[in-house]
Amino acid sequence: MMLSATQPLSEKLPAHGCRHVAIIMDGNGRWAKKQGKIRAFGHKAGAKSVRRAVSFAANNGIEALTLYAFSSENWNRPAQEVSALMELFVWALDSEVKSLHRHNVRLRIIGDTSRFNSRLQERIRKSEALTAGNTGLTLNIAANYGGRWDIVQGVRQLAEKVQQGNLQPDQIDEEMLNQHVCMHELAPVDLVIRTGGEHRISNFLLWQIAYAELYFTDVLWPDFDEQDFEGALNAFANRERRFGGTEPGDETA
């Protein structure tokens, strides 16, 4: 990984104004098919794009980068592909976490990791522990994650508090639920990028992207490079975020 010198992020936002980027990394399989290879080949190529994206984010003032690596629906893929993805996950943790740590990146895995085998769960625990004190980019890997699952697990936590008598139902509001979903302690997601040409969210961060800008590109994930990332940030910088409001001075919209 080619990262800059480690230092805490500045309080001053970068020119693009984007603090938290989330990426739906789509197109590995189609990329592999174009090369006449099996899908696992595309996933390995996609891992190189992850390195580029992490490096770019860390070097360009982004506070948090969230990558959709494995959805809760991906278990429905062929068993051979799922197995290859799990092995790639273990390999990536083993090969990259020390580099992430050296470059002050904090790694977090969001999702229901209980379904993973004990070997992968242990790798996740050690990787998160190693980087927990880092103050640079926060890299969130969404693994066995679904936006609906995230909301449900948050609601269950609140329901348990009500059942225990520690919370009244009428005390529950959006902010309270927000404190019980993944990444609640981070800046809200500003920008969602989806590669691969599809124009849908695919059950990703449904709560967290309520006011995010969406950016879709036909570029397949293994081909997504620094120039593509910069293009997405430039598009974001040129948008006017209204958060449900109207344009300044526009009383007719």
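Cβ atoms here come from the backbone N, Cα and C positions, even for glycine.
The feature active site is assigned by Swiss-Prot to Asp26. Taken from Swiss-Prot, the feature substrate binding site applies to 26-31, Arg39, His43, 71-73, Trp75, Arg77, Arg194, 200-202. Residues or ranges marked as Mg(2+) binding site in Swiss-Prot: Asp26, His199, Glu213. His43 to Ala appears in Swiss-Prot as a published mutagenesis result, with the remark: Great decreases in the catalytic efficiency and the affinity for FPP and IPP. For Asn74, the entry in Swiss-Prot reads active site, proton acceptor. Under its mutagenesis annotations, Swiss-Prot gives Glu81 to Ala the following note: Slight decrease in activity. What Swiss-Prot says about the mutagenesis result for His103 to Ala is this: No effect. What Swiss-Prot says about the mutagenesis result for Trp149 to Phe is this: Decrease in affinity for IPP.
According to DSSP, Glu213 (Mg(2+) binding site) sits within a strand segment.
Taking the Cα of Arg39 (substrate binding site) as the reference point, the closest of the recorded positions Asp26, Glu81, His199, Glu213 is Glu81.
The most densely surrounded of the recorded positions Asp26, Glu81, Glu213, judged by C-beta neighbours within 10 angstroms, is Asp26. Under the three-state DSSP scheme, Asp26 (active site) falls in the coil class. Across the structure, Gly29 (substrate binding site) and His43 (mutagenesis position) place their CA atoms 7 angstrom apart. Its Cβ placed at the centre, Arg39 (substrate binding site) has 18 other Cβ atoms within 10 Å.
Sparsest Cβ environment among the recorded positions His43, Arg77, His103, His199 (other Cβ atoms counted within 10 Å): His199. When the C-alpha distances from Ser72 (substrate binding site) to the recorded positions Asp26, Glu81, Trp149 are tabulated, the minimum falls on Trp149.
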